[in-house]
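Pulled from Swiss-Prot:
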BINDING   ASP40, GLU42, ASP230  divalent metal cation 2 binding site
BINDING   ASP40, ASP161, GLU278  divalent metal cation 1 binding site
MUTAGEN   GLU138 to Lys  Abolishes interaction with CNOT1; when associated with Y-142 and K-149
MUTAGEN   THR142 to Tyr  Abolishes interaction with CNOT1; when associated with K-138 and K-149
MUTAGEN   LYS203 to Ala  Abolishes interaction with TOB1
MUTAGEN   HIS225 to Ala  Abolishes RNA deadenylase activity
Amino acid sequence: MPAATVDHSQRICEVWACNLDEEMKKIRQVIRKYNYVAMDTEFPGVVARPIGEFRSNADYQYQLLRCNVDLLKIIQLGLTFMNEQGEYPPGTSTWQFNFKFNLTEDMYAQDSIELLTTSGIQFKKHEEEGIETQYFAELLMTSGVVLCEGVKWLSFHSGYDFGYLIKILTNSNLPEEELDFFEILRLFFPVIYDVKYLMKSCKNLKGGLQEVAEQLELERIGPQHQAGSDSLLTGMAFFKMREMFFEDHIDDAKYCGHLYGLGSGSSYVQNGTGNAYEEEANKQS
């Protein structure tokens, strides 16, 4: 089977507070053989912009991310597990974690909530049956999925995604300085490939995740704008791109650990665009 070929028997497992322990036990087994983890999150948009003076546009972009991640709560996390060949485990390949979120009490951008509601996210169920992030963090820390150099993380334009995960795992606000953020990032996620960053070296590939998937002739499983389906599509895109553009080998020195839109590798930093993360927050569209 070619890498990342769609197999419709693959299932996305919905995880709520009631089945979290059971599903994390399965993940602790799966990660032993399927050490590529494609990840996506859903979060409630962008609600704030930093004020004051900034050393550079790069500094502004990170402060924009930081102030929004600090203020807001994650809604969903999708994790898809694959092996070196891009193959899935038998049965469930993707776990979609649904976190506690209250539309009455928690902050959000209205347009983001409308998009997620249209996409099938059940906010009433998130309020009543959602996972507590602190307990999830305890389970994730001992799962073998984070803090492990043998695990390779796959993502798409993922500054916000990793920002929310670091906030959960440290149970604290993000560090004030971007360099400190990347130090923590490397601790929890030693190997990261951001598909959007890889696209810089892929002739004619452009756009958001859905557009890229269509260019690569990949077929989505599950609903768009939900973290499980998006993580699965991200993993499929990585392996298809690795085969088509990188001769099945990614140069770690050039690509590992770079997040598109953050740090010195950011095209936004270089061209001075001020709304990098507004775009990222709407990257699902």
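The backbone N, Cα and C atoms fix where each Cβ goes, and this holds for glycine too.
Distribution of Swiss-Prot features across the structure.
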residue: ASP40; record: divalent metal cation 2 binding site; contacts (Cβ under 8 Å, 6+ apart): LEU77, GLY78, SER155, PHE156, SER158, ASP161, ALA227, GLY228, ASP230, SER231, THR234
residue: GLU138; record: mutagenesis position; contacts (Cβ under 8 Å, 6+ apart): none
residue: THR142; record: mutagenesis position; contacts (Cβ under 8 Å, 6+ apart): none
residue: LYS203; record: mutagenesis position; contacts (Cβ under 8 Å, 6+ apart): PHE245
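In the three-state DSSP scheme, LYS203 (mutagenesis position) falls into the coil class. Between the C-alpha atoms of GLU42 (divalent metal cation 2 binding site) and HIS225 (mutagenesis position), the distance comes to 8 Å.
Residue density at GLU42 (divalent metal cation 2 binding site): 27 other Cβ atoms are found within 10 A of its Cβ, drawing on all protein chains shown. The 10 Å shell around the Cβ of HIS225 (mutagenesis position) contains 20 further Cβ atoms across the protein chains shown. Looking only at the binding-site residues ASP161, ASP230, the densest Cβ neighbourhood within 10 Å occurs at ASP230.
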